[in-house]
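Data block below; observations after.
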Amino acid sequence: MGFPIPDPYVWDPSFRTFYSIIDDEHKTLFNGIFHLAIDDNADNLGELRRCTGKHFLNEQVLMQASQYQFYDEHKKEHETFIHALDNWKGDVKWAKSWLVNHIKTIDFKYKGKI
């Protein structure tokens, strides 16, 4: 089922991980998907892909540095999203849902651990 998708599609405090760099990057990802929903064009998709790659790398570095036990599972989730962006079919609803559910299930597992 999953978590409800916010409308308007913006980050809110319920998505807080309490790591400022990660929360700031999550806000950027929400913004990128929001803009893609308004105008599904190559520029918006490219910007979202760039921001997503940067965020995933930063998050993975933090997880590796702390020897986070669910690193491999988490990285596979990231790879799924990157693959979807690299093979974009225009499914903004899926992207919105993926980010919301990824943060609230997968990312929340590392709260206080990285």
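Quick reminder: no glycine exception, Cβ is built from N, Cα and C everywhere.
What you see is the original sequence, not a version with the noted changes.
According to Swiss-Prot, the Fe cation 1 binding site annotation covers H26, H55, E59, D107. Every protein chain considered, the tally of other Cβ atoms within 10 Å of the Cβ of E59 (Fe cation 1 binding site) stands at 24.
Look at H102 (Fe cation 2 binding site): DSSP puts it in a helix. Feature annotation from Swiss-Prot assigns Fe cation 2 binding site to E59, H74, H78, H102, D107.
Annotation of the published mutagenesis L99 to Y in Swiss-Prot: Decreased auto-oxidation rate; the original residue is retained in the structure shown.
L99 (mutagenesis position) counts 22 other C-beta atoms within 10 Å of its own C-beta, drawing on all protein chains shown. For the mutagenesis experiment L99 to X, the note given by Swiss-Prot reads: Increased auto-oxidation rate (when X different from Tyr).
Swiss-Prot gives this note for the natural variant Q64 to E: In minor component. There are 12 other CB atoms within 10 A of the CB of Q64 (variant position), with all protein chains counted. When secondary structure is read from DSSP and collapsed to three states, Q64 (variant position) falls in the helix class.
According to Swiss-Prot, the natural variant E79 to D carries the annotation: In minor component. Counting every protein chain shown, the Cβ of E79 (variant position) has 11 other Cβ atoms within 10 Å.
For the natural variant H83 to N, the note given in Swiss-Prot is In minor component. On its own chain, H83 (variant position) has no residue at least 6 apart in sequence with a Cβ closer than 8 Å to its own Cβ.
For the natural variant S97 to A, Swiss-Prot gives this note: In minor and major variants. The structure shown keeps the original residue. Cβ neighbours of S97 (variant position) (same chain, under 8 Å, six or more residues apart in sequence): G2, I5.
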Inquiry  = Taking only C-alpha atoms and a 10 A limit, tell me which of Q64, H74, E79, L99, H102 are near H26 (Fe cation 1 binding site). These are the recorded positions.
reply    = L99
Note = Same-chain shell around Fe cation 1 excluding H26, H55, E59, D107, C-beta within 8 angstroms of the CB centroid, reads T17, I22, E25, L29, F56, N58, I103
